[in-house]
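Participant: Sharing the record's features from Swiss-Prot:
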- E39 to A: Severely impairs t(6)A37 formation (MUTAGEN)
- D43 to A: Severely impairs t(6)A37 formation. No effect on dimer formation (MUTAGEN)
- D44 to A: Severely impairs t(6)A37 formation. No effect on dimer formation (MUTAGEN)
- I77 to E: Severely impairs t(6)A37 formation. No effect on dimer formation (MUTAGEN)
- R104 to A: Reduces enzyme activity by 35%. Partially impairs dimer formation (MUTAGEN)
- K130 to A: Severely impairs t(6)A37 formation. Partially impairs dimer formation (MUTAGEN)
- V134 to R: Severely impairs t(6)A37 formation. Prevents dimerization (MUTAGEN)
- H145 to A: Severely impairs t(6)A37 formation (MUTAGEN)
- H145, H149, D361: divalent metal cation binding site (BINDING)
- H149 to A: Severely impairs t(6)A37 formation (MUTAGEN)
- L170, V171, S172, G173, G174, D203, A217, E221, S328, N329, S360: substrate binding site (BINDING)
Amino acid sequence: MISIKGTGRFLLDNYRIWQRRAFNRPIQLRKGYKVLAIETSCDDTCVSVLDRFSKSAAPNVLANLKDTLDSIDEGGIIPTKAHIHHQARIGPLTERALIESNAREGIDLICVTRGPGMPGSLSGGLDFAKGLAVAWNKPLIGVHHMLGHLLIPRMGTNGKVPQFPFVSLLVSGGHTTFVLSRAIDDHEILCDTIDIAVGDSLDKCGRELGFKGTMIAREMEKFINQDINDQDFALKLEMPSPLKNSASKRNMLSFSFSAFITALRTNLTKLGKTEIQELPEREIRSIAYQVQESVFDHIINKLKHVLKSQPEKFKNVREFVCSGGVSSNQRLRTKLETELGTLNSTSFFNFYYPPMDLCSDNSIMIGWAGIEIWESLRLVSDLDICPIRQWPLNDLLSVDGWRTDQL
């Protein structure tokens, strides 16, 4: 007779065997497969469903939903409020996405942002995705957020262009990085910021000038472009050139953006312009334009220095990606193509950007990156993975939790 204690041990051992077999089971591909993608690295709760109906064509987007935390009154993102926002919105958004895509019973792969990002925000999406992976007995891929930005320009051509190797300027509110990518799992960081990101700097400068919203830099760009010639051209700001490669600062292959905020405040004080709301629009437009130009000039100058100081790395590189929230800025795109497209031996002939609606954080890029990871590397994630606050792209596969999914 088997004792209750022995029965419990027997059931537990058999459950563990089933669990190992179930979650080490490879993806059983039909002709195609469907992907549920989740992104919660900052203040956007994003859910999408992609139909990978064929490996020879770009996936169809069956659903794409986003709900952004309203942080206008706070003047910035409060991590605890972002965490609560994700907890409140991730369930309803996922339910809507599954209904819209008619995929409630047909999800084959779950892709979710693992990092980098705000730990509380990341955990909201990652914990939810792991729960679904257990409930549905489906494989999980914890995706690098910046890899999503880097790869999303490839989705429209089903990964055909840009072809590896290529370089990427990843510009957002949390990152400013120049990367050389030789393969999906081979990335070299060539230039990174030593303080804040370009999007953060532009947002804070915009806030100093009285702009409001959840995307302040974009509001400032719109204001500048309303009438680019309606400026006070006599109003000249003294703007910095951070980490300039002078005799005392050789080979400073880094970005720095905090100085622009300080410089703007100093200029406003010198000009006696402390009450922004009292300034004429043409003066505000002139100040905003000069700030934006100075920030973008800094990026261009640093990119030129990287390209000229290490020409051997770019011998066979002729494709340039610019992605991330700030990549939607048309002035930045124009400056990149004008100034980097004519650099002699390091000229880039092809420039690639995401569609405008996929420049900012979204879950489609997470789903596409997961598709590329699985189809190229045959990798999935363990169920014990945790959020990663800081995760350099060059350490993509060195973190724990990856395993091979054998067909």
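Cβ atoms are placed via backbone N, Cα and C, with glycine included.
Describe the structural context of each listed feature in the structure shown, including burial, neighbouring residues and relevant distances.
Facilitator: Long-range C-beta contacts of E39 (mutagenesis position), restricted to its own chain and to partners at least six residues apart, with a cutoff below 8 Å, comprise T45, C46, V47, V112, T113, G125, H145, G148, D361, N362, S363, M365, I366. The secondary structure of E39 (mutagenesis position), as reduced to three states from DSSP, is extended strand.
Around D43 (mutagenesis position), taking its Cβ as the centre, 23 other Cβ atoms fall within 10 Å, counting all chains.
According to DSSP, D44 (mutagenesis position) sits within a strand segment. For D44 (mutagenesis position), other Cβ atoms within 10 Å of its Cβ number 21.
Sequence-distant neighbours of I77 (mutagenesis position) (same chain, 6+ apart, CB under 8 A from its CB) are C42, D43, L69, S71, M118.
Cβ neighbours of R104 (mutagenesis position) (same chain, under 8 Å, six or more residues apart in sequence): L98.
The Cβ of K130 (mutagenesis position) lies under 8 Å from the Cβ of L140, L383, I385, each on the same chain and at least six residues away in sequence. Secondary structure from DSSP puts K130 (mutagenesis position) in a helix.
Other Cβ atoms within 10 Å of the Cβ of V134 (mutagenesis position), summed over all protein chains shown, number 14.
Around the Cβ of H145 (mutagenesis position), 28 further Cβ atoms fall within 10 Å across all displayed protein chains.
Taken residue by residue with DSSP, H145 (mutagenesis position) is part of a helix.
Around the Cβ of H149 (mutagenesis position), the same chain contributes S168, L170, S172, S323, G324, P354, M365, each under 8 angstroms and 6 or more positions distant in sequence.
In the three-state DSSP reading, A217 (substrate binding site) counts as helix. With a cut-off of 8 Å between CB atoms and residues at least 6 apart in sequence, the same chain places G199, L202, D203, G206, G325, V326, N329 near A217 (substrate binding site), listed in sequence order.
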Participant: Within its own chain, what residues at least 6 apart in sequence put their Cβ under 8 Å from the Cβ of S328 (substrate binding site), listed in sequence order?
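Facilitator: Once residues fewer than 6 apart are set aside, S328 (substrate binding site) is near R218, M356, C359, S360.
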Participant: If you run the three-state DSSP split on L170 (substrate binding site), which class comes out?
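Facilitator: Strand, per DSSP.
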Participant: Round to a whole number and give the Cα-to-Cα distance in Å for the pair V134 (mutagenesis position) and D44 (mutagenesis position).
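Facilitator: Pair distance, Cα basis, whole Å: 24 Å.
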Participant: How big is the Cα-to-Cα gap, in Å, between G174 (substrate binding site) and D44 (mutagenesis position)?
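Facilitator: So the Cα of D44 (mutagenesis position) lies 13 Å away from that of G174 (substrate binding site).
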